[in-house]
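Okay, structure first, notes after.
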Amino acid sequence: MLAARLIILLSFYWLSASAIDPADPLFVDLPHGKIRGRDNGFYYSYESLPYAEPPVGELRFEAPQPYKQQWTDTFDATQPPVTCMQWNQFIFGDNKLVGVEDCLTVSIYKPKNTSQSSFPVVAHMHGGAFMFGEARQNGHENMMREGKLILVKISYRLGPLGFASTGDADLSGNFGLKDQRLALLWIKQNIASFGGEPENIIVVGHSAGGASVHLQMLREDFAQVAKAGISFGGNAMDPWVIHQSARGRTFELGRIVGCGQASDSMELKNCLKSKPAGEIVSAVHSFLVFAYVPFAPFGPVVESPDAPEAFISQHPVDIIKSGKFAQVPWAVTYNTEDGGYNAAVLLEKQASSGRELIFDLNDHWFDWAPYLLFYRDSMTTIKDMDDYSRKLRQEYLGDRRFSVESYWDLQRLFTDILYKNATELALDLYRKHGKSPVYAFVYDNPANTGIGQFFAKRTDVHFGTVHGDEYFLIFENLARGPEMRSDEEIISRNFLNMINDFVVSGNGTMTFGNCVLQDNVGSNKFQLLSITKNGCENLQLESFP
């Protein structure tokens, strides 16, 4: 059904598309009317363009509907995108509620480059564990200064508003993924009006954004809207991506906000539609064991096969094994200390005791580990969980206690379980069942400041190359300082050239600097590019280091 609607909508918009006014590039004609963008010196921006009807009222907890309104006046595309309503981990303090429910927009950034008449397109999905984040959290000026690519940032529903699910056709879930899908369709249909090349669209994202890219690519019809994808620091194999106990959690959500009387999914959905959005999103607090743990209490699900417009109805592993996914080039990445994103908060000194939270793991490891590492819902008995928790602690820490001194091994555990192992699994599946090129790289070059220092609120600990250290060289982020070292400037330029070359390449090749990444499909060994301060090197591995 989604594929049929795709063909119909593509046909409509291709017939309707028009171009930028050559007399004034700030004005663009779209099927809904004329828009006015902003001149930012070295690039143009066209922000907050709606691609879907507001997901409010009866459209809450429903698949997104294409935007229908016709503008009689020129649409003001100079306002930055609003934040989708969320309980945001990056807000310190008790009240983390921010954003609005009516938020489904795309924002377009086009470089001023008179040497190019058209531009390849990067569709960007922000990260945030499917719970928080926004289109504005990652900058675009690095990419605009290079002057080679149009960037489109996508806003999508998050947390319970985007991913509540009862596991049946009545409240199927994955609304945030369906938002992304409709946004990609909008880009395909309309980007030529901005000077973009609809035949040269690549989708990129980081963390949950990277996992989103991968999930989009697991649909065979992805190839109709984009030609390649890059998943930085997250993919569909990560244990925090696919949720197995969404039904119970969604009914618990209903109980928290006053829908405890609901006896079935439809009654629950109707009740939730009547509640203020802020109450629903604020209920996230009740699912956290401590701090912001687990960091993803709501997220993607495997939908019921009879759900209308199901996004996926098989587990990603089974989809890949079936071969029924988009056979287009894909790249997947991880950082050597990705897990610092999850572990660093344990190094913050607590106001009440003056000591770090990591010491509390000595008394609460068996209680907290299943939530920290996302196996609470995948094991059937408490004994299974305790046995696995004990095994992990022994493997990574031996007989040592949790402390600041043992932090490095704790983050190593988090890196392996939450990121690295999933990257290895994804590559293993693709090299056996894929047909189009699949590439991988590992980044090992610590930033001076980053997410580790941000959450730990300290700089006296070596955090390594933490989650986002590579991505923020492409898309700026306030979690790291604004300045780049000379080696990072070179790496940033190489990343931007890599993305550009990947999307315009006719044969799906991928190059970083002077290194050509090697395809994993059909390979007996893992082909992994190592990127460090000193350059790049192709590795052939039996297993990940």
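Cβ from N, Cα, C; glycine included.
Residues or ranges marked as active site, acyl-ester intermediate by Swiss-Prot on the basis of sequence analysis: Ser207. For Ser207 (active site, acyl-ester intermediate), other Cβ atoms within 10 Å of its Cβ number 26. Under the three-state DSSP scheme, Ser207 (active site, acyl-ester intermediate) falls in the coil class.
The Cβ of His467 (active site, charge relay system) has Ser207, Gly233, Asn335, Asp338, Gly339, Gly340, Tyr341, Tyr419, Ile451 as same-chain neighbours under 8 Å, each 6 or more residues away in sequence. Residues annotated as active site, charge relay system in Swiss-Prot, with similarity to another entry given as evidence: His467.
For the natural variant Leu6 to Arg, the note given by Swiss-Prot reads: In strain: GB8E.
For the natural variant Ser11 to Arg, the note given by Swiss-Prot reads: In strain: GB4E.
The secondary structure of Phe42 (variant position), as reduced to three states from DSSP, is coil rather than helix or strand. Shown in sequence order, Pro111, Lys112, Met144, Arg145, Gly147 are the residues of the chain, 6+ apart in sequence, with a C-beta less than 8 angstroms from the C-beta of Phe42 (variant position). Listed in Swiss-Prot is the natural variant Phe42 to Asn, annotated as follows: In strain: GB8E and GB336E.
Around Glu58 (variant position), the C-beta neighbours below 8 angstroms that are at least 6 residues distant in the chain are Lys273. Reduced to three states, the DSSP call for Glu58 (variant position) is helix. One natural variant catalogued in Swiss-Prot, Glu58 to Asp, is accompanied by this note: In strain: JR50E and GB139E.
Among the sequence features in Swiss-Prot, the natural variant Val98 to Ala is noted as follows: In strain: JR50E, GB8E and GB115E. The Cβ of Val98 (variant position) has 17 other Cβ atoms within 10 Å, all protein chains considered.
Quoted from Swiss-Prot, the note on natural variant Phe130 to Ser is: In strain: JR341E. Secondary structure at Phe130 (variant position), taken from DSSP and collapsed to helix, strand or coil, is coil.
Quoted from Swiss-Prot, the note on natural variant Asp170 to Gly is: In strain: GB4E, JR50E, GB115E, GB139E, GB336E and JR341E. Asp170 (variant position) carries neither a helix nor a strand DSSP state and counts as coil.
Taking a C-beta cut-off of under 8 Å and a sequence gap of six or more, Met266 (variant position) has these contacts in its own chain: Asp170, Leu171. When secondary structure is read from DSSP and collapsed to three states, Met266 (variant position) falls in the helix class. According to Swiss-Prot, the natural variant Met266 to Thr carries the annotation: In strain: GB4E, JR50E, GB115E, GB139E, GB336E and JR341E.
Annotation of the natural variant Ala291 to Gly in Swiss-Prot: In strain: JR50E. Sequence-distant contacts (6 or more apart, same chain, Cβ under 8 Å) of Ala291 (variant position) comprise Val345, Leu357.
Note: Ala307 (variant position) has non-local neighbours Asp168, Ala169, Ser172, Ser313, i.e. same-chain residues 6+ apart with C-beta under 8 A of its own C-beta. Here Swiss-Prot notes a natural variant, Ala307 to Thr, with the remark: In strain: GB115E.
For Val461 (variant position), applying a Cβ distance below 8 Å and a minimum sequence separation of six or more within one chain yields Leu347, Val404, Tyr407, Gly452. Following the DSSP three-state reduction, the secondary structure of Val461 (variant position) is coil. Swiss-Prot lists Val461 to Ile among its natural variants, and the accompanying note reads: In strain: GB336E.
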Name the residue among the variant positions Phe130, Asp170 whose Cβ has the smallest number of other Cβ atoms within 10 Å.
Asp170
Inter-residue C-alpha distance, Phe130 (variant position) and Val98 (variant position) (nearest angstrom):
15
